[in-house]
Amino acid sequence: MRFVDEYRAPEQVMQLIEHLRERASHLSYTAERPLRIMEVCGGHTHAIFKFGLDQLLPENVEFIHGPGCPVCVLPMGRIDTCVEIASHPEVIFCTFGDAMRVPGKQGSLLQAKARGADVRIVYSPMDALKLAQENPTRKVVFFGLGFETTMPTTAITLQQAKARDVQNFYFFCQHITLIPTLRSLLEQPDNGIDAFLAPGHVSMVIGTDAYNFIASDFHRPLVVAGFEPLDLLQGVVMLVQQKIAAHSKVENQYRRVVPDAGNLLAQQAIADVFCVNGDSEWRGLGVIESSGVHLTPDYQRFDAEAHFRPAPQQVCDDPRARCGEVLTGKCKPHQCPLFGNTCNPQTAFGALMVSSEGACAAWYQYRQQESEA
């Protein structure tokens, strides 16, 4: 397949691995204290495990997993609010498939559906808007979540709902922004992060300039990378080269997709519909300043929380779970005492095991047999 196979060619992968090993031999990092590269994107995490890239790295270079999966950082209280809204008999509650099994204290949306709530999986917010137009006597609520990657499609859908004057369409907002989260990670003492592989999809929207503070303020190199083996390995080589040269700058490996300025039309749609300045709670990480998203005044009438006025939900994470440590790269999934036992894909305890982009789900799928051995 053109534009895919060439980025997975085994011969080129092995050549790049050999080049990486040669370059890494010049690093001051050791097997005991390797160069820790945080891959921020859940798509990167799954690609790394699927293709076994973590096992091909030199012993003095290591991947650590970051909070790049928006479903994985859904607070339990927000799921409980979703369940409460979905339980209204006049509501059709729409969301993406990944969110269906995320557990809250009052159960998941899938369990709410089993109890009789009208909860439906959609593939796009436009599908939810179409449902609203087809069911004028029902109240259709779209549960929007994700980083800047999915915000433009939500914004355009709300623009369409406003233009068409759809009165029975509502939006429950759980969009969050990536940049404040990276800053919050780096402000933690002893964060152990030496470099970043930044997500291609988010960067396609926000561009590369948004990351400059990581190099200038925190002196960490960052490379925006694609999702195929050669993309990721080339990104690692670029980071190793920066470390050898004692440089800290932002580089773009994924130039075939990501312009440095990002997608200006997408940014305009986001700015029209969303205020990107509120605080937001992240599961396992607490409240992160300025990472939340709210509707602008012109779109307030679509706000599901303002319309249904659900009771505020504050649910503490179980102290046995190490979700927050996995999300910040401080431990590996299999080091959590619940991993593979209480928490598995069939009976997930945490969202990291539920989402198709979660680090725990990836580890369970691709590394579980090794952990048991």
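Cβ atoms here come from the backbone N, Cα and C positions, even for glycine.
According to DSSP, Cys69 (mutagenesis position) sits in a coil region rather than a helix or strand. Under the heading Fe cation binding site, Swiss-Prot lists Cys41, Cys69, Cys72, citing a curator's inference as support.
All protein chains considered, the CB of Cys41 (mutagenesis position) has 27 other CB atoms within 10 Å. Swiss-Prot lists Cys41 to Ala among its mutagenesis entries, and the accompanying note reads: Does not affect interaction with HypC. Retains the 4Fe-4S cluster, but has less iron than the native complex. Can no longer coordinate CN(-1) and CO.
For the mutagenesis experiment Cys69 to Ala, the note given by Swiss-Prot reads: Can no longer coordinate CN(-1) and CO. Reduces iron content. Within 10 Å of the C-beta of Cys69 (mutagenesis position) there are 30 other C-beta atoms, taking all protein chains into account.
One entry in Swiss-Prot concerns the mutagenesis experiment Cys72 to Ala. Its note says: Can no longer coordinate CN(-1) and CO. Reduces iron content. The C-beta environment of Cys72 (mutagenesis position), restricted to residues of the same chain at least 6 apart in sequence and closer than 8 Å, consists of Gly42, Arg283, Cys323, Leu327, Gly350, Ala351, Leu352, Val354, Ser355, Glu357, Gly358, Ala359.
In this structure, Glu357 (mutagenesis position) belongs to neither helix nor strand by DSSP; it is coil. Glu357 (mutagenesis position) counts 20 other C-beta atoms within 10 Å of its own C-beta, drawing on all protein chains shown. According to Swiss-Prot, the experimentally introduced change Glu357 to Ala or Asp is described as follows: Does not affect CN(-1) and CO coordination.
Between the CA atoms of Cys41 (mutagenesis position) and Cys69 (mutagenesis position) there is a gap of 6 Å, rounded to the nearest whole number. Taking the mean position of the Cβ atoms of Cys41, Cys69, Cys72 as the Fe cation site, the remaining same-chain residues with a Cβ inside 8 Å of that point are Val40, Gly42, Gly43, Thr45, Gly66, Pro67, Gly68, Pro70, Val71, Val73, Ser355, Glu357, Gly358, Ala359.
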